[in-house]
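Student: According to Swiss-Prot:
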type	residues	note
MUTAGEN	Asp87 to Gly	No longer inhibits growth when overexpressed in relA mutants, probably does not synthesisize (p)ppGpp. 70S ribosomes no longer dimerize to form 100S ribosomes
MUTAGEN	Leu176 to Phe	No longer inhibits growth when overexpressed in relA mutants
Amino acid sequence: MDLSVTHMDDLKTVMEDWKNELLVYKFALDALDTKFSIISQEYNLIHGHNPIEHTKSRVKSFESIVNKLMRKGCEITTKEMKEHIHDIAGVRIICSFISDIYNVVNVLKQHEDLRIVKVKDYIQTPKPNGYRSLHLIIEMPVNLTNRVEYVKAEIQIRTIAMDFWASLEHKIYYKLNNDVPKQLTDELKEAAEIAHYLDEKMLGIKKEVD
């Protein structure tokens, strides 16, 4: 439904529609949280090692969705939202080692109730600023009382070092209103390389112990 309404009753109806749609994405996150908890416990039971340190999840705010639709030149409707925004539901998985990241992905590929739509591997091919992470766009069913809805979600999987770097970079850009001097961007990129070296070093030590 379109947001261009003139009467208060119409506006209330529109907002209810949006609230209901976003609730479906919240249910998707609930299901994913359960899925990752099962993966952690079963993997630990079989391999004696938990590949997931912790997870964070969020549903994009209404304001963020509207802003993103406007940037894309889309109408502000729930239909456009579903078609053009695939990270409304987002999960971030933090792993100890780089190998854990790919192990988690391989487990997800075996789940019949989840379809991997797109993979962006910024570990093998980092962004120009040094950012590393593995991004998945997945599609999954959400079983409601009277229907099944298929929704997309974004899963970001990264190591503790990658997450620390990304969090710091985000804070710096936010504090400086995206106007970051070249000296700082160069230092951030250097820090990203150091973080990656640490990841590789710790993975090497793990392999020696194993």
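Note that Cβ sites are derived from N, Cα and C of the backbone, with glycine treated the same way.
Tell me what's around each of these sites.
Tutor: Counting every protein chain shown, the Cβ of Asp87 (mutagenesis position) has 18 other Cβ atoms within 10 Å.
The local packing around Leu176 (mutagenesis position), expressed as other Cβ atoms within 10 Å of its Cβ over all shown chains, amounts to 11. DSSP assigns Leu176 (mutagenesis position) to coil, not to a helix or a strand.
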Student: What Cα-Cα separation, expressed in whole Å, is found between Asp87 (mutagenesis position) and Leu176 (mutagenesis position)?
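Tutor: Cα of Asp87 (mutagenesis position) to Cα of Leu176 (mutagenesis position) measures 25 Å after rounding.
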